[in-house]
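Enquirer: Quick one: the structure is below, and I'll ask about it shortly.
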Amino acid sequence: MILDADYITEDGKPIIRIFKKENGEFKVEYDRNFRPYIYALLKDDSQIDEVKKITAERHGKIVRIVDVEKVKKKFLGRPIEVWKLYFEHPQDVPAIRDKIREHPAVVDIFEYDIPFAKRYLIDKGLIPMEGDEELKLLAFDIETLYHEGEEFAKGPIIMISYADEEGAKVITWKKVDLPYVEVVSSEREMIKRFLKVIREKDPDVIITYNGDSFDLPYLVKRAEKLGIKLPLGRDGSEPKMQRLGDMTAVEIKGRIHFDLYHVIRRTINLPTYTLEAVYEAIFGKPKEKVYAHEIAEAWETGKGLERVAKYSMEDAKVTYELGREFFPMEAQLSRLVGQPLWDVSRSSTGNLVEWYLLRKAYERNELAPNKPDEREYERRLRESYAGGYVKEPEKGLWEGLVSLDFRSLYPSIIITHNVSPDTLNREGCREYDVAPEVKHKFCKDFPGFIPSLLKRLLDERQEIKRKMKASKDPIEKKMLDYRQRAIKILANSYYGYYGYAKARWYCKECAESVTAWGREYIEFVRKELEEKFGFKVLYIDTDGLYATIPGAKPEEIKRKALEFVEYINAKLPGLLELEYEGFYVRGFFVTKKKYALIDEEGKIITRGLEIVRRDWSEIAKETQAKVLEAILKHGNVEEAVKIVKEVTEKLSKYEIPPEKLVIYEQITRPLHEYKAIGPHVAVAKRLAARGVKVRPGMVIGYIVLRGDGPISKRAILAEEFDPRKHKYDAEYYIENQVLPAVLRILEAFGYRKGDLRWQKTKQTGLTAWLNVKKK
């Protein structure tokens with residue numbers, strides 16, 4: 001199994017290194033015979049001797065073309081003859097390529113920016129992560145006395161925790177009496193002990209959470225300051241910092257450094273990406289957070305170090321568990337695109353598509369188009385086109401809704417209509433598909449480069465799904481599932497890739513044609529559903545819709561929806577297929593991309609309405625949840641309004657317990673850097689004035705008090721709130737917490753802010769006069 005590939009230089013010559021795991025043993029293979037090359041298209045082939053004379057300089061050494069070869073290739077499907085120019089060293093290419101491109105005899109150069117080791121994997125047909133080797137995984141995490149705003153790695157590392165299949169341990173240099181904690185004499189000894197752990201356990205994969213940006217750079221810096229070498233690599237090398245676009249990534253030679261942070265950011269959508277939030281989202285279990293100021297306080301006073309050590313151990317354990325969850329998926333993506341997992345796990349979906357296309361282009365003898373230069377990139381960024389169709393929703397509370405959507409709408413359109421840069425407006429074809437509205441033509445005489453690859457991916461995914469159904473082996477089933485999910489990620493990224501400004505196979509005409517067909521098909525479905533089957537379509541978003549038959553029973557709605565799916569699929573061309581997604585008992589739509597539904601099991605599904613940030617008080621979150629329940633579970637909007645009025649009444653009468661009023665906000669930088677003083681900053685400044693050490697990362701819980709002046713002056717620390725002495729600002733909580741949380745829902749039913757507040761009734765006019773007369 002190939003883990004990684006790179007090259008080293010000996011006597012001025014490049015040597016490819018392949019890091020492998022074979023029969024449980026780690027090994028390195030070398031290849032001294034692979035030469036770097038680029039392609040050049042000449043105006044006149046007789047000029048090749050002139051081109052061969054081009055030289056440049058690199059580090060005082062003359063760089064030249066060492067060999068040439070004329071080759072037949074294809075460019076966007078059309079035959080082309082180019083020259084393959086060979087060089088002595090990979091670093092010669094960036095030194096000389098501009099001179100070659102600018103030579104009067106040269107039209108253009110190609111494939112001059114593919115890294116040497118990646119070029120080797122492509123040309124030799126080598127696939128990383130292929131095979132059944134059992135890989136050893138180890139996760140680690142550090143706790144430090146670093147505070148944002150100060151010099152990076154100024155404060156010491158106080159704990160290093162690690163976890164693998166044998167469990168989790170913590171190394172520290174202050175006395176902590178716990179069975180999983182090993183105490184050493186100093187920070188220097190702790191780092192040395194960690195190095196020994198890595199040597200003894202010899203993991204193939206080192207898992208971190210944000211290790212690229214924090215743990216590894218911090219460890220490297222501290223080791224430097226303490227004069228310690230950090231040979232974490234299997235070749236005895238230290239971790240190597242690499243620039244990847246606008247981020248820094250850390251490589252450990254011979255081991256895969258798997259930073260989960262990048263993978264999780266790409267894979268799941270969360271309001272915040274702390275380790276605690278991610279763990280809860282994936283495993284449904286909470287994880288305690290110990291803040292930077294608490295860690296510093298425990299270290300300084302010696303009190304509460306057991307809690308910090310437990311937190312550190314859990315960080316490593318949780319990172320290991322998350323690593324085991326996500327690693328197999330990334331391994332499948334690595335196999336699919338044919339590049340090392342270290343790169344794949346740090347790639348955007350656009351880059352994953354590109355690496356896959358580069359490998360397939362080589363296999364098909366296609367010359368890869370060049371990436372855009374700065375000017376072309378800027379031009380592409382300015383281009384725009386119409387996206388998917390989104391219908392303004394029908395407001396109100398609806399019963400008996402069905403959800404219908406297209407299976408892989410955009411990939412299906414690309415394949416069905418052969419949408420590809422090499423088929424676009426191609427002359428001399430017998431048959432074309434013409435995109436609606438935009439009128440771009442796509443040749444149907446031969447399968448386009450990208451549609452043919454996409455079809456193979458979708459066919460493979462269907463085959464895997466069939467195997468999964470037939471398999472009785474749970475492990476085989478899980479591995480097949482990882483593979484089909486990897487294919488799904490790649491397949492669903494092709495449409496976006498066409499419009500990705502940095503793409504080699506960028507094609508704005510392709511992207512806008514795909515969305516134009518998408519709009520046509522969803523509109524066709526809507527028309528047929530309403531006119532032929534009597535449904536009312538309530539909401540459409542790009543590739544799916546919600547609909548109902550007003551007054552019909554649930555069973556009839558479901559039956560007719562299934563009949564419609566069968567009917568429409570017989571009319572749709574090619575791979576296009578509509579699916580019945582599910583039935584919902586009740587639902588309402590506020591605006592585009594904001595709605596809530598309840599299914600037959602009583603599960604509430606919301607989109608765009610959630611209040612999940614911590615700066616919402618418990619009373620706001622609780623009221624919103626009760627409002628949703630009243631509307632969706634009981635079908636009673638009036639009950640929801642009554643709930644809000646009751647809460648505003650209780651707030652007005654000071655009947656809400658203070659713990660439900662606490663608003664939490666985090667201090668994100670040193671206090672002196674804040675220009676706008678929000679309530680949490682004002683509270684933090686008052687704490688600091690009393691001698692409390694306030695550090696970035698600290699979370700302030702505050703309650704807003706009744707009174708005059710700005711809110712920042714009326715906010716106090718939650719723990720200091722005394723109901724006997726203090727009154728909270730009921731108006732603030734009604735206007736800024738509860739009503740905004742429920743208005744986004746109740747506006748859909750025509751309610752305004754004034755309709756939702758409890759009003760203290762006064763007897764006025766005739767009623768008051770009559771009551772007086774009765775007396």
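Cβ atoms are placed via backbone N, Cα and C, with glycine included.
Pulled from Swiss-Prot, these are the listed features:
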| type | residues | note |
| --- | --- | --- |
| VARIANT | Arg430 to Met | In strain: AL585 |
| VARIANT | Lys467 to Arg | In strain: AL585 |
| VARIANT | Gly754 to Glu | In strain: AL585 |
Enquirer: To the nearest whole angstrom, state the Cα distance for the pair Lys467 (variant position) and Arg430 (variant position).
Expert: 39
Enquirer: Cα-Cα separation of Gly754 (variant position) and Arg430 (variant position), in Å?
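Expert: Taking the Cα atoms only, Gly754 (variant position) lies 66 Å from Arg430 (variant position).
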Enquirer: Using a 10 Å cut-off on CB atoms, tell me which of the variant positions Arg430, Lys467 is the least crowded.
Expert: Arg430
Enquirer: Through the lens of DSSP with three states only, how would you label Arg430 (variant position)?
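Expert: Once the DSSP labels are grouped into three classes, Arg430 (variant position) ends up as coil.
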